[in-house]
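Visitor: This is the structure I want to talk about, given as structure tokens.
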Amino acid sequence: MTTKLIKHGSKAREQMLEGIDILADAVKVTLGPKGRNVLIEQSFGAPKITKDGVTVAKSIELKDKIKNAGAQLLKSAATKAAEVAGDGTTTATVLARALAREGNKLVAAGYNPMDLKRGMDLAVNAVVEEIKRSSKKINSQEEIAQVGTISSNGDKEIGEKIAKAMEEVGKEGVITVEEAKNFSFDVEVVKGMMFDRGYLSPYFVTNSEKMVAELENPFILLFEKKLSNLQPMLPILEAVVQSQRPLLIIAEDVEGEALATLVVNRLRGGLKVAAVKAPGFGDRRKAMMEDIAILTKGELITEDLGMKLENVNIKNLGTAKRVTISKENTVIVDGNGDKKNIEDRVLQIKSQIAETTSDYDKEKLQERLAKLSGGVAVLKVGGATEVEVKERKDRVEDALAATRAAVEEGVVAGGGVTLLHASQTLTKLKVENKDQQAGIEIVIEALKDPLKQIVKNAGENGGVVVGKLLEHNDKNYGFNAQDMQYVDMIKAGIIDPAKVVRTALQDAASVASLIITTETLIVDEPSDKEEPMPMRGGMGGMGGMGGMDF
């Protein structure tokens, strides 16, 4: 058993804060329109250049175990903000560091950490309510483009393309991002569908950075029942291996031995495969699988028609240009279905909508209609070099997520202004004791930090700008760090999604509260010996089965 290193009290927190400082200092330089890039060495290929806070945070691991514990906690704030709202990762990092630093000082001075936390929670809840009150719904293409532009670090073209994509497929439509084969940046609408089922095992993931399974030009097997044994499927699996193309299995469920066998062969490289549960329930599930079959020019393998798995061949499988599977969703892009058959299916669903008297059935039929006829907008990102394309693609993905957040909860004045002005509402909060009041003061001071950092990255004095803005009662009055002018942020189009600002603050406060209420830290003691290289396993398989292991 590994021996443990145990640290207590302020010494433990101070070392954790050193790790937090290291990570925050690397991330904070990316904040605002004049934020800088960060170059990250990769284990293979060219270095990665990014201005995305969460990408920088994810790349950092510290040798010192205690400092690393602090850095990992701070990283979790950035990661959570990215997962929930798609942006605000650097803001969350800056806020968490400020809250944790000030909180630790007060704990060291004898304040009760639990009361400090209660005061911070009161303040954060009040600011969240203020953000919700201040938010303004966005409707126009211009406003959508503005959000996309700001979230992509001032790239107008990205903002305009996202607005165009949303116009093509609707604000709730499916939009994906992929690398183009040329220099251009285009929006293309293709046949496609998204449904709310993710991969059945994380071992199917092909892109570990984004935790998604990406299948290029896959075959798609649609099976109505549960799969618990792969024996009947051996002929079709062998045919897929021979074709050297990936396979997506959509079934009622894939369980037990069948799932384990697929995972083993995926890991050993014999079979590029992923499995997901079919969407819907009961009769609706069968109808949705038939929709997918028509979209991909495949067949639903169903015992009602006397079809058996052992008799399935390549011709019965559907195909698509690309399938992307996340933990929650599956997106089928550019299925090879016949246009006439898809149109006939759409007309059939429309007639069912007209005939049904149930509001619930009507809603579900309309969902199916939207999935089948809406299509998928693909943002194709090009560039001169691979490094440039990847960096721009990251920004497009962030901007798309932030734009969706803006459509969902509205927008507020950007550039750190909303948090700064919201801090002024906290002076009226009533608390039970001075320690809780101190917790509120921590939040008031920390809310100034994102704006200070934006201004500092633009080469000006953040404290001076904050002082000048606080003299004004107008909550939209702020500092345009791009043009170095004081403006009405909403009129100038400098806006942030309310969800992004809210999530950044809540995630930062959550992490900071954990740090200031931590009294003991237990980590693995560093080993003097170098760890031996792991043994590499051989490639398992059975003769005549193309390296597959069944």
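Heads up, the Cβ atoms here are built off N, Cα and C, so glycines get one too.
Grabbed the feature section from Swiss-Prot, which reads as follows:
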type	residues	note
BINDING	Thr30, Leu31, Gly32, Pro33, Lys51, Asp87, Gly88, Thr89, Thr90, Thr91, Gly415, Asp496	ATP binding site
VARIANT	Glu432 to Gln	In strain: Breinl
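Please situate the listed features within the shown structure.
Guide: According to DSSP, Gly415 (ATP binding site) sits in a coil region rather than a helix or strand.
For Glu432 (variant position), the same-chain residues lying six or more positions away in sequence with a CB closer than 8 A to its CB are Asp115.
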Visitor: Once the chains shown are all counted, how many other Cβ atoms turn up within 10 Å of the Cβ of Gly415 (ATP binding site)?
Guide: 26
Visitor: Rounded to whole angstrom, what's the largest C-alpha distance between any two of Thr30, Leu31, Gly32, Pro33, Lys51, Asp87, Gly88, Thr89, Thr90, Thr91, Gly415, Asp496, listed as binding ATP?
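Guide: In whole numbers, the farthest two Cα atoms are 17 Å apart.
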Visitor: Hey, what's the Cβ neighbour count for Gly88 (ATP binding site) at 10 Å?
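Guide: The Cβ of Gly88 (ATP binding site) has 33 Cβ neighbours within 10 Å.
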Visitor: Where's the emptiest Cβ shell within 10 Å among the binding-site residues Thr30, Thr90?
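Guide: Per-residue Cβ counts within 10 Å for the binding-site residues Thr30, Thr90 bottom out at Thr30.
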Visitor: Around Lys51 (ATP binding site), how many other CB atoms lie within 10 A of its CB?
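Guide: Taking all protein chains shown, Lys51 (ATP binding site) has 21 Cβ neighbours within 10 Å.
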